[in-house]
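Let me begin by presenting the structure, written as structure tokens, before commenting on it.
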Amino acid sequence: MPLDPEVRNFLQVYYKANIIDFTKYQFQEIRQKVNELLAKAVPKDPVGETRDMKIKLEDYELPIRIYSPIKRTNNGLVMHFHGGAWILGSIETEDAISRILSNSCECTVISVDYRLAPEYKFPTAVYDCFNAIVWARDNAGELGIDKDKIATFGISAGGNLVAATSLLARDNKLKLTAQVPVVPFVYLDLASKSMNRYRKGYFLDINLPVDYGVKMYIRDEKDLYNPLFSPLIAEDLSNLPQAIVVTAEYDPLRDQGEAYAYRLMESGVPTLSFRVNGNVHAFLGSPRTSRQVTVMIGALLKDIFK
């Protein structure tokens, strides 16, 4: 279908502003500008309660935010990993999404402020997210959640971390109830139809931020073939948590996300895959669509947690 007029207007304003311009700005300035843009992308809803704390890891204290819904009907938990090409984003940039998700799922949500590249290279972010899941399971009683009802949710690079931690959880015999990778990066694919068609002019440009983000995140080219970076090429995708995979029509990552869903199905993993037409990567420029998609995901997870 045609590009949503609201999204088209957003793209015109976004490219005119030229936020990601390394001839004008230093990286830290770009990080700040993009984070400010993302934080305002969707209006924030009230929730029952939010609580900020830090998880003590072996060498680091990992910030998290715990969201309680206005109305709780189940003791499930959704672990939320934000997007941002592994180099951008924070709890704040997807605070609105966490709030919508908590209220629509009617359960607790924990958003994880994992460490970013280039300060911290792959696989630091993966293990930050995985360790947050382990911490939540170990503290299920205090959190008021069922340790056997934990789902993961993430957008873009967050979707990559969802898929990667699903592999880690399976291999470490840690049960997850569901995985929800939304417009995920699961493989550095430069040859697909969607990658070629939407590689420039649809927000997620291939040179910036995709290629730049990848180069800042990985340690060397060997990481490109590590399943924790490229879950799509993992030899075995069986026995992973059931999946809800969401893609966007005008997104260069669309085809790889749908290929991941197909491989999950082939591997016997119960999988629901749907494409949001008329929208770009992460539904930027359409707060209405972003809200609708998040509410639908929350409703599906609520049903899974029953």
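The backbone N, Cα and C atoms fix where each Cβ goes, and this holds for glycine too.
Every position carries its original residue.
Among the features that Swiss-Prot reports, active site is placed at Ser156 (among others). Using a 10 Å Cβ-Cβ cutoff, Ser156 (mutagenesis position) registers 29 neighbours.
Look at Swiss-Prot and you will find Asp251 (among others) tagged as active site, backed by a curator's inference. In the shown protein chains, 27 other C-beta atoms lie within 10 A of the C-beta of Asp251 (mutagenesis position).
Taking a C-beta cut-off of under 8 angstroms and a sequence separation of 6 or more, His281 (mutagenesis position) has the following same-chain neighbours: Ser156, Val183, Tyr202, Phe203, Leu204, Ala248, Tyr250, Asp251, Pro252, Leu253. The feature active site is assigned by Swiss-Prot to His281 (among others).
Quoted from Swiss-Prot for the published mutagenesis Cys105 to Ser: 3-fold loss of activity compared to wild-type. There are 29 other Cβ atoms within 10 Å of the Cβ belonging to Cys105 (mutagenesis position).
Here Swiss-Prot describes Cys107 to Ser as a published mutagenesis experiment; the accompanying note says: 4-fold loss of activity compared to wild-type. If you take the C-beta of Cys107 (mutagenesis position) and look for same-chain residues 6 or more apart in sequence within under 8 angstroms, you find Pro69, Arg72, Thr73, Asn74, Asn75, Gly76, Leu77, Val78, Ile145, Leu301, Lys302, Phe305.
Among the mutagenesis results in Swiss-Prot, Cys129 to Ser has the note: 28-fold loss of activity compared to wild-type. The residue drawn here is the original one. Classification of Cys129 (mutagenesis position) by DSSP places it within a helix.
Among the mutagenesis results in Swiss-Prot, Ser156 to Ala has the note: Nearly loss of activity. The residue drawn here is the original one.
Per Swiss-Prot, mutagenesis Asp251 to Asn is noted as: Nearly loss of activity.
In the three-state DSSP scheme, His281 (mutagenesis position) falls into the helix class. What Swiss-Prot notes for the published mutagenesis of His281 to Asn is this: 5-fold loss of activity compared to wild-type.
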Spatial separation of Cys129 (mutagenesis position) from Cys105 (mutagenesis position) - C-alpha basis, Å
21
Same chain, |i - j| six or more, Cβ under 8 Å of Cys129 (mutagenesis position); the result in sequence order is Met79, Phe81, Val112, Tyr114, Thr152, Leu161, Ala164, Thr165
